[in-house]
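Undergrad: Okay, handing you the structure first.
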Amino acid sequence: MIEDTMTLLSLLGRIMRYFLLRPETLFLLCISLALWSYFFHTDEVKTIVKSSRDAVKMVKGKVAEIMQNDRLGGLDVLEAEFSKTWEFKSHNVAVYSIQGRRDHMEDRFEVLTDLANKTHPSIFGIFDGHGGETAAEYVKSRLPEALKQHLQDYEKDKENSVLTYQTILEQQILSIDREMLEKLTVSYDEAGTTCLIALLSDKDLTVANVGDSRGVLCDKDGNAIPLSHDHKPYQLKERKRIKRAGGFISFNGSWRVQGILAMSRSLGDYPLKNLNVVIPDPDILTFDLDKLQPEFMILASDGLWDAFSNEEAVRFIKERLDEPHFGAKSIVLQSFYRGCPDNITVMVVKFRNSSKTEEH
């Protein structure tokens with residue numbers, strides 16, 4: 001009896017293997033189940049299919065909108081990807097800043113104005129940190145306020161002062177670097193930052209730059225006028241200075257001082273400062289506003305300039321000055337959309353002679 005039972009079970013097992021579990025049989029079984037589900041549960045299946053189709057259409061529509069919309073109104077769908085955003089708006093100046101694809105936000109910016117009393121020129125600053133946010137935050141929180149105090153003192157007795165906007169800028173930038181280096185060295189913090197500062201008075205625009213943040217101005221004819229020049233290791237002047245100091249530059253994705261830093265001047269960076277291969281000395285330029293009759297200026301971290309040329313950025317903003325952020329938000333989003341991996345900060349300042357703006 002037991003032998004007969006075992007024989008029967010063995011036969012059933014062979015039937016299962018050779019007939020029911022054959023690929024053709026399983027395929028027909030799946031088709032049969034699908035047809036049965038459709039005809040006997042029509043409403044549920046049709047709802048699932050319709051929802052899937054609607055979802056696909058929505059995604060395709062959003063992608064097409066992003067690809068075709070030059071003004072980037074449809075890019076709000078991407079904003080969920082930004083871990084953090086910052087923005088600032090005050091009648092003639094707008095700032096938009098995103099952390100973007102980086103794990104940390106190391107960009108900082110500052111705006112200090114006194115349009116009512118005009119006790120000092122307007123102060124605009126961009127600080128792009130590296131190696132952590134310590135240096136950028138330190139400079140942002142101290143340098144603009146220090147400039148404000150010294151500029152107010154200067155304005156009270158300008159006629160008798162031997163100082164100028166240029167000398168005040170240079171003195172305060174170098175002073176903040178020395179002060180910060182003392183603190184960073186004690187804590188072994190190797191952070192550094194760029195420093196782009198613009199002083200805007202009634203007749204002049206004075207711009208100081210350390211590093212590779214950049215300023216560009218749009219003049220009355222729509223031309224892009226550089227307000228600063230990047231400090232890069234591959235530039236002949238910088239390369240010679242680094243070599244004289246006993247340093248070197250090497251290529252690792254970009255030209256770097258001692259194979260480390262992708263700019264030749266910065267604030268902070270105490271290990272490279274100790275070698276004197278990276279310096280904090282600013283380049284300072286002054287522009288005659290009556291001569292240029294500018295419409296606006298752009299101050300930005302290198303996240304923008306990795307995606308836009310000076311001329312392209314000016315054209316882009318010029319077409320969007322009527323937007324709430326004067327085009328700053330749109331150009332930041334466009335830089336992100338073009339694949340920029342960095343933090344991106346853009347400040348747009350409209351001048352008094354530009355449309356819908358009556359004063360600095």
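Keep in mind that glycine also has a Cβ here, set from the backbone N, Cα and C atoms.
Residues as originally present; substitutions not included.
Per Swiss-Prot, the features are:
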BINDING   ASP128, ASP302, ASP342  Mn(2+) 2 binding site
BINDING   ASP128, GLY129  Mn(2+) 1 binding site
DOMAIN    92-351  domain 'PPM-type phosphatase'
MUTAGEN   HIS130 to Leu  Abolishes phosphatase activity
MUTAGEN   ARG239 to Gly  Slightly abolishes phosphatase activity
MUTAGEN   ARG241 to Gly  Abolishes phosphatase activity
MUTAGEN   ASP302 to Ala  Abolishes phosphatase activity, prevents MAP3K7/TAK1 phosphorylation in vitro, does not abolish interaction with MAP3K7/TAK1, found in a complex with MAP3K7/TAK1, MAP2K4 or MAP2K6 and enhances the association between MAP3K7/TAK1, MAP2K4 or MAP2K6
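Would you situate these features in the structure and describe their surroundings?
TA: There are 23 other CB atoms within 10 A of the CB of ASP302 (mutagenesis position), with all protein chains counted.
Taken residue by residue with DSSP, GLY129 (Mn(2+) 1 binding site) is part of a strand.
In the three-state DSSP assignment, the secondary structure recorded for ARG239 (mutagenesis position) is helix.
Counting only residues at least six positions away in the same chain, the Cβ atoms of SER264, ILE279 sit under 8 Å from the Cβ of ARG241 (mutagenesis position).
DSSP assigns ASP302 (mutagenesis position) to a helix.
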Undergrad: I need the least crowded one of these mutagenesis positions (HIS130, ARG239), counting other C-beta atoms within 10 angstroms of each C-beta.
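TA: Each of the mutagenesis positions HIS130, ARG239 was scored by Cβ atoms within 10 Å; lowest is ARG239.
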Undergrad: Taking DSSP three-state, what's ASP342 (Mn(2+) 2 binding site) in: helix, strand or coil?
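TA: DSSP call for ASP342 (Mn(2+) 2 binding site): coil, neither helix nor strand.
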Undergrad: Which recorded positions from the set GLY129, HIS130, ARG239, ASP302 come within 10 angstroms of ASP342 (Mn(2+) 2 binding site), judged by C-alpha positions?
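TA: Neighbours among recorded positions, in sequence order: ASP302.
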Undergrad: What's the CA-CA gap between ASP128 (Mn(2+) 2 binding site) and ASP302 (mutagenesis position) in angstrom, rounded?
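TA: So the alpha carbons of ASP128 (Mn(2+) 2 binding site) and ASP302 (mutagenesis position) sit roughly 8 Å from each other.
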